[in-house]
Amino acid sequence: MASTANPMQVMKKKLEGKVVIVTGGASGIGQTAARVFAQHGARAVVIADIQSEVGKSVAKSIGDPCCYVQCDVSDEEEVKSMIEWTASAYGGLDMMFSNVGIMSKSAQTVMDLDLLEFDKVMRVNARGMAACLKHAARKMVELGTRGTIICTTTPLSSRGGQSMTDYAMSKHAVMGLVRSASIQLGAHGIRVNCVTPSVVLTPLAQRMGLATPDDFHTHFGNFTSLKGVYLTPEQVAEAVVYLASDDAAFITGHDLVLDGGLLCLPFFAPS
């Protein structure tokens, strides 16, 4: 008779007993990550997001141990309060997945850079990440927790592009933040890493016109060396779980790239 056991019940739960915060957890990669973290045995998964109705619905669908907290990461006081509440409510903080990110609606080329949109993107993507990392680190140090902080970046954090200049700049800033923090927080046993997915089939990608795997291959098939596959939110979430787990106990300051070989493509290829 075939076994009906849940595969996650058979697998090792890599976040057993951990208290975890996911910013941007109401949708996209963050929502999937919250579900995967709960499946991996997290004691508490706090979804921190500005999308209150969606966030509450996601937390309810995941069930115990998940909850939703309203938080605008561009407001440092809200970030601090959210982290304080989490540590007080659940008796600690083991992991921060700083995942929230936005893009401008326009192309944002250098010569047509809308600086109001630029400020908005930098406020969320760079300043917001810094606030999350700062206050998560402070709480972990205060509690003597050898925790882990993981930020979401993009291949544009190490490359330029024909557009999205403000987005690329904001993600370059995140990479610098991660590398600096990994050096400064190592003395406290806190590991800081980032995960760098290329295009994932999420609501953000859908707003770019990528609603299906076929759309992905049409627009980005030539920009990966690995053919016939595409990146899913679940794969990104499992990469984050790895970085947060004891399996990665000696990894800090690392950029775990999930790009199908995009960054390895040659600058010049024979015709």
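In case you wondered, yes, glycine gets a Cβ from its N, Cα and C as well.
For all the noted positions, this structure keeps the original residue and models no substitution.
According to Swiss-Prot:
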BINDING   24-30, 49-51, 72-73, Asn99, Tyr167, Lys171, 200-205  NAD(+) binding site
MUTAGEN   Asn125 to Ala  Strongly reduced cis-trans-nepetalactone levels
MUTAGEN   Thr152 to Asn  Absence of cis-trans-nepetalactone
MUTAGEN   Thr153 to Ala  Almost normal cis-trans-nepetalactone levels
MUTAGEN   Thr154 to Gly  Loss of dehydrogenase activity and strongly enhanced cis-trans-nepetalactol levels associated with a huge increase in Km for cis-trans-nepetalactol
BINDING   Thr154, Tyr167  substrate binding site
MUTAGEN   Pro155 to Ser  Strongly reduced cis-trans-nepetalactone levels
MUTAGEN   Leu156 to Ser  Reduced dehydrogenase activity and absence of cis-trans-nepetalactone
ACT_SITE  Tyr167  active site, proton acceptor
MUTAGEN   Lys171 to Met  Absence of cis-trans-nepetalactone
MUTAGEN   Val199 to Ala  Almost normal cis-trans-nepetalactone levels
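Features as recorded by Swiss-Prot, highlighted on the structure.
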residue	record	DSSP (3 states)
Gly24	NAD(+) binding site	coil
Gly30	NAD(+) binding site	helix
Gln51	NAD(+) binding site	coil
Asn99	NAD(+) binding site	coil
Thr152	mutagenesis position	strand
Lys171	mutagenesis position	helix
Val199	mutagenesis position	coil
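Once Cβ contacts within 10 Å are tallied over all protein chains shown, the recorded positions Gln51, Thr154 are led by Thr154. Thr153 (mutagenesis position) sits 13 Å from Gly30 (NAD(+) binding site), taking the Cα positions as reference. Looking at Gly24, Gly30, Pro155, the recorded positions in this record, the fewest other C-beta atoms within 10 angstroms of the C-beta turn up around Pro155. For Asn125 (mutagenesis position) paired with Val199 (mutagenesis position), the C-alpha to C-alpha distance reads 17 Å.
Closest to Gly24 (NAD(+) binding site) by Cα-Cα distance, out of the recorded positions Pro155, Leu156, Tyr167, is Tyr167. Of the candidate mutagenesis positions, Leu156, Lys171, Val199, the one lying closest to Ser27 (NAD(+) binding site) when CA atoms are compared is Val199.
Distance from the CA of Thr152 (mutagenesis position) to the CA of Lys171 (mutagenesis position) is 9 Å.
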